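Have a look at the structure below, then the notes.
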Amino acid sequence: MQRTPAMRVLVPALLVAISALSGCGKSEAPPPAQTPEVGIVTLEAQTVTLNTELPGRTNAFRIAEVRPQVNGIILKRLFKEGSDVKAGQQLYQIDPATYEADYQSAQANLASTQEQAQRYKLLVADQAVSKQQYADANAAYLQSKAAVEQARINLRYTKVLSPISGRIGRSAVTEGALVTNGQANAMATVQQLDPIYVDVTQPSTALLRLRRELASGQLERAGDNAAKVSLKLEDGSQYPLEGRLEFSEVSVDEGTGSVTIRAVFPNPNNELLPGMFVHAQLQEGVKQKAILAPQQGVTRDLKGQATALVVNAQNKVELRVIKADRVIGDKWLVTEGLNAGDKIITEGLQFVQPGVEVKTVPAKNVASAQKADAAPAKTDSKG
């Protein structure tokens, strides 16, 4: 068959088109997978001061209820409600008229019995009176002397004085009111606010754990600062003055399972008032060679266990189950599962899994592990 010029042009073109179509069916080889990059923090052992934050209430250092010790009508109130008073300062004046008369009568009776006792003393020497008569006269004199002292005390009690220095509250009585010795209601109450008590409660389990750690050497006592306490107010501000631990209760409350701890704080400006809700920060002790792990690198699995991903010497990811004791600042205090020198992953966690080889760079989302903020940890922040 003889090819025409048109066929000679068409055949090579078809061959080229078929070759091109067959080339389109072949897929290119995928590029090699890139090694994921993660941000890590290298852990270092450090000395950490452990604090516990506990809720509490303020209480007056001393409380004295002012009550009358004699009966009578109130003539004057001599203080301003809500003011500061001194011990021995007069607060009320009870009508003294009756007690002044009793005192004068007792003095007159004393003079009479004293004169008679002295006369009988001379007469008994001459046997003009019996020894019994002299003894009776001397006893009457002594009774009169005691009556004068009692009348003087009652007269003094018409001036109602403050038993302690402190701030006095509102007055429960006014001028013209009748008050009686031994009445149930106080006339006023004086509270000493400087210093002031702070009573906090700590679970007995936490107290037992603290004692065990101190006994085993896991914790060291914080020396001169062992009994120091700081205070956070209800609005979140820090109280500027430091207090000291006074005592802990000798028994555990059966209803709450807690122990009461009392601290005392200086309060020169009366900034703290009785009944305020506060948070006391108690220094437990010092932990040597503590491991602090950034919170960004600690997660929990389905069982609720704290876990962390670390990069081993072969640059591969390892899963560690750890024991996170408490939060200190923005880090977890880890007591098991991590060691000094471990490289904990804090960035890129979502791109890796155990066994994967990774490329490490210093993390940017956390501060240096060497600059741990040893802020107080609440007792409920343990993991």
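Note that Cβ sites are derived from N, Cα and C of the backbone, with glycine treated the same way.
Keep in mind the model shows the original residues, not the substituted ones.
Swiss-Prot has this to say about the protein:
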- Cys24 to Phe or Tyr: No palmitoylation occurs. Some of the protein becomes soluble, some remains attached to the inner membrane. The protein functions normally in antibiotic efflux (MUTAGEN)
- Arg57 to Ala or Asp: Abolishes complex formation and thereby decreases drug resistance (MUTAGEN)
- Arg62 to Asp: Abolishes complex formation and thereby decreases drug resistance (MUTAGEN)
- Leu123 to Asp: Abolishes complex formation and thereby abolishes drug resistance (MUTAGEN)
- Ser130 to Asp: Abolishes complex formation and thereby decreases drug resistance (MUTAGEN)
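Recorded features from Swiss-Prot, shown on the structure.
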| residue | record | Cβ within 10 Å |
| --- | --- | --- |
| Arg57 | mutagenesis position | 14 |
| Arg62 | mutagenesis position | 14 |
| Leu123 | mutagenesis position | 14 |
| Ser130 | mutagenesis position | 12 |
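The Cα of Ser130 (mutagenesis position) lies closest to that of Leu123, out of the mutagenesis positions Arg57, Arg62, Leu123. Arg62 (mutagenesis position) sits 58 Å from Leu123 (mutagenesis position), taking the CA atoms of both as reference points. If you measure from the Cα atom of Leu123 (mutagenesis position) to that of Arg57 (mutagenesis position), you get 72 Å.
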